[in-house]
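Look at Swiss-Prot and you will find Cys62, Cys88, Cys154 tagged as [8Fe-7S] cluster binding site. Taken from Swiss-Prot, the feature [7Fe-Mo-9S-C-homocitryl] cluster binding site covers Cys275, His442. His195 to Gln appears in Swiss-Prot as a published mutagenesis result, with the remark: No nitrogenase activity.
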Amino acid sequence: MTGMSREEVESLIQEVLEVYPEKARKDRNKHLAVNDPAVTQSKKCIISNKKSQPGLMTIRGCAYAGSKGVVWGPIKDMIHISHGPVGCGQYSRAGRRNYYIGTTGVNAFVTMNFTSDFQEKDIVFGGDKKLAKLIDEVETLFPLNKGISVQSECPIGLIGDDIESVSKVKGAELSKTIVPVRCEGFRGVSQSLGHHIANDAVRDWVLGKRDEDTTFASTPYDVAIIGDYNIGGDAWSSRILLEEMGLRCVAQWSGDGSISEIELTPKVKLNLVHCYRSMNYISRHMEEKYGIPWMEYNFFGPTKTIESLRAIAAKFDESIQKKCEEVIAKYKPEWEAVVAKYRPRLEGKRVMLYIGGLRPRHVIGAYEDLGMEVVGTGYEFAHNDDYDRTMKEMGDSTLLYDDVTGYEFEEFVKRIKPDLIGSGIKEKFIFQKMGIPFREMHSWDYSGPYHGFDGFAIFARDMDMTLNNPCWKKLQAPWEASEGAEKVAASA
């Protein structure tokens, strides 16, 4: 609970919206709601995946960010060209902490920035020849790359360059997979369309290449981890549990993933989807074309991890189900010790979240395992099926906010007064300057992993370290304290 009744939260929403002109106020009102877990269809009370109001300080990203920054960028043995001006590639380089195994610049390229560095003359005369030359240079300088993706920035779509033709010609010439991705930033309303475009590019240019490959030896226990970007090593801590219960992870993508793993994914028996929002499209495609079932899972916190492990094991035979219970029993003392240590220090603390992807709902259980309560949550780029899932996880009369503006978020925080905020880098310093403990929940504030039982110990430590840091008791300047004491003495 927010500590406020349903009527009070509804009143708060209206108070915050009062500053807007009528048109903007009506639009934003549709994106804010008081949660009711009994509601089965979120569209009855909140809308999402709509264009942000011009002039409002949205926290969203663009389609290029969704494609290059999320889906394609972490594939380690491919070179991802930011085709356009230098800024987009530079500002999206290495920011998400997608861990990988490999030698950077030799057989892994995740943290490097490859750009066609568009200039004015390229806008005037087109950049197809420049792109072809760049691909040749990349092949000469980095011969161990296994493929190339061309991530289009805004000017490419505006001037009508034919990146598909260049990719086909150079791919045939070099006998290498070269994938054109039409992810210009102006497309769609957020980075969500970039995810979809990237999924479609995987479908059209990568999947199917090894369908006739008979050298791959399948087993009944082959799975693929999809939609885990290995931030801080998340995919590794998840993979440990799956392999301990007897499953074989043929592919994980895109964090620490390779193009070969993606090509082999149609041969697995089950696709395990962590980030539903960014990877449900390709999972549905593989279900339709190859008959591969898929399921969501949640490895944040022991309660949800155990639920997910059992749900995954139920898709296989009794031997896997038995090993699953053995894995759960093995790690039980470990996570119980974490709860015993940190729950007394965190019990009753209230959290507000504003993130993207899956986290606004997936991390709720991890906080609850520590005795904390999420009193407000929202997504940057959700669709209504995300809110359908979220409303069941949130308590009654808690606050939901879609594409929340900087102003709205600050005002909600001032009134609800959470003990902790989990959001992104753009919000971090605003709330820290307000004296509110904050965790950057896009890339784990240079920490992690947070997935699985191992990750839960780090998650709990980080929340305790943030909330119970003695610095929050020292925010008042010494001269302000002395002035206050003088006033008290004078009044006495």
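In case you wondered, yes, glycine gets a Cβ from its N, Cα and C as well.
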| With every protein chain in view, how many other Cβ atoms are within 10 Å of the Cβ of His442 ([7Fe-Mo-9S-C-homocitryl] cluster binding site)? | 20
| query | What is the Cβ neighbour count of Cys275 ([7Fe-Mo-9S-C-homocitryl] cluster binding site) at a 10 Å cut-off, with all protein chains included? | reply | 20
| query | For the binding-site residues Cys62, Cys88, Cys154, which one has the sparsest Cβ surroundings, going by other Cβ atoms within 10 Å? | reply | Cys154
| message | On the three-state reduction of DSSP, what should I expect for Cys88 ([8Fe-7S] cluster binding site)? | response | helix
| remark: The correct three-state DSSP answer for Cys62 ([8Fe-7S] cluster binding site) is coil
| query | Once near-sequence residues are set aside, which residues in the chain of His195 (mutagenesis position), 6 or more away, have Cβ atoms under 8 Å from its Cβ? | reply | Gly66, Ser67, Val70, Val71, Arg277, Ser278, Met279, Tyr281
| remark: Rounding to whole Å, the Cα atoms of His442 ([7Fe-Mo-9S-C-homocitryl] cluster binding site) and Cys154 ([8Fe-7S] cluster binding site) are apart by 25
| remark: Note on [8Fe-7S] cluster: the CB centroid of Cys62, Cys88, Cys154 has further same-chain residues inside 8 Å, namely Ala63, Tyr64, Ala65, Gly84, Glu153, Glu184, Gly185, Phe186
| request: Calculate the distance in Å between the alpha carbons (Cα) of Cys154 ([8Fe-7S] cluster binding site) and Cys275 ([7Fe-Mo-9S-C-homocitryl] cluster binding site), and round it to a whole number. | output: 26
| request: Whole-number Å only: compute the distance from the Cα of Cys275 ([7Fe-Mo-9S-C-homocitryl] cluster binding site) to the Cα of Cys88 ([8Fe-7S] cluster binding site). | output: 24
| Under DSSP, is His442 ([7Fe-Mo-9S-C-homocitryl] cluster binding site) helix, strand or coil? | coil
